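Engineer: According to Swiss-Prot, the active site, proton acceptor annotation covers K190. Swiss-Prot lists E240 with the feature active site, proton donor. According to Swiss-Prot, the Mg(2+) binding site annotation covers E284, E416. According to Swiss-Prot, the mutagenesis experiment K190 to A carries the annotation: Lack of activity. Swiss-Prot gives this note for the published mutagenesis E240 to Q: Lack of activity. Among the sequence features in Swiss-Prot, the mutagenesis site L255 to A is noted as follows: Decrease in activity. According to Swiss-Prot, the mutagenesis experiment A344 to T carries the following note: Lack of activity.
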Amino acid sequence: MQSLTTALENLLRHLSQEIPATPGIRVIDIPFPLKDAFDALSWLASQQTYPQFYWQQRNGDEEAVVLGAITRFTSLDQAQRFLRQHPEHADLRIWGLNAFDPSQGNLLLPRLEWRRCGGKATLRLTLFSESSLQHDAIQAKEFIATLVSIKPLPGLHLTTTREQHWPDKTGWTQLIELATKTIAEGELDKVVLARATDLHFASPVNAAAMMAASRRLNLNCYHFYMAFDGENAFLGSSPERLWRRRDKALRTEALAGTVANNPDDKQAQQLGEWLMADDKNQRENMLVVEDICQRLQADTQTLDVLPPQVLRLRKVQHLRRCIWTSLNKADDVICLHQLQPTAAVAGLPRDLARQFIARHEPFTREWYAGSAGYLSLQQSEFCVSLRSAKISGNVVRLYAGAGIVRGSDPEQEWQEIDNKAAGLRTLLQME
């Protein structure tokens, strides 16, 4: 770990230079040579400082770990206001989670950020103070002194003691029947209903080890992990982008419509072809496309909807249509509140679907079906926090949802959420 040691020594040298006793922000970037095999997630999980946040873009080109919070924000609106107060730092990134309710968030300006973009990496330390940067530099030195060497992540040697679904299968059937009745009566076009599964284990679950296992096997996904403290974390491997913004250029997508995957390429292709031709799944996907376009229309230029694709994952395949446009102004608050929750995770009409979910789902979604990522003045990117799990000591809560439209069958939808949950669940049964 020569690169890390050298980078930290360079940071300390910068902190030993004269720093003014004035308010403000100072960013120290140290080039980080990728000469040795540095596993950023393992290093992050070795530390005893919280919060910890890990994020990897789904094509693998960008990866980041952030450690410690200089300042925290309970909503993306707050975070964007902060960034706009410091326009000289266009690349200053705030990382974290937005809840299913987009007015709630857990976002942070990190003390330390390691970021890899393609073949280049940087270690960044940020100072921020409303009174004295000099004083914050002293705290930053103390922070660096707490860092420890990397330790290998443990295996997931787990014994299940209990399992509970919310709702159970009977409750699920009743819920789907109520939803399809409501749709038939014209009150809703679609509602996305979810199930939470609590898996109890004989010993605590190492959340970072679970994240590492998922990253290894669940390809073509965003990977995200937030450890709130030593026992509580939220993580996932999501196939779905909520949005990516580069200045005013915006990319989003409709990911809706699902069929099982198969390890055999030929059988997987046949399933994918069936998905492309299936009326129910195409209808479900187009509902999401139309809703996204309608929501963005007032804040964007021309909206381009690309042809449908089949996205093949480890356990399932999805229909995806990408949507590209240009914003009238670079504003992540607009992106969040217009796009989240999309019809792919809530339903249509959105407000009525959210009311149905709040009234009838037997658990609170919290971070599930929210979003994970970062914002800066320059750019931003968030994935939808799907295929996700909440870890609380020795309990793992897995989440999975299904889009309910006219003609949905409770048994088929139960099988679909089993397939979706399997992306993470099978990791806990492998060793």
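Cβ atoms are placed via backbone N, Cα and C, with glycine included.
So, quick note: what you're seeing has the original residues, none of the substitutions.
Could you give the neighbours, burial and distances for every feature on this list?
Structural biologist: There are 24 other Cβ atoms within 10 Å of the Cβ belonging to K190 (mutagenesis position). In the three-state DSSP classification, K190 (mutagenesis position) falls within a strand.
The Cβ neighbour count for E240 (mutagenesis position), using a 10 Å radius over every protein chain in view, is 25.
In the structure as shown, the Cβ atom of E416 (Mg(2+) binding site) sits within 10 Å of 20 other Cβ atoms.
When secondary structure is read from DSSP and collapsed to three states, E240 (mutagenesis position) falls in the coil class.
Long-range Cβ neighbours of L255 (mutagenesis position) (same chain, at least 6 residues apart, Cβ-Cβ under 8 Å): P239, E240, V288, L311, H318, L319, R320, A344, V384.
Counting Cβ atoms from all protein chains shown, A344 (mutagenesis position) has 28 others lying within 10 Å of its own Cβ.
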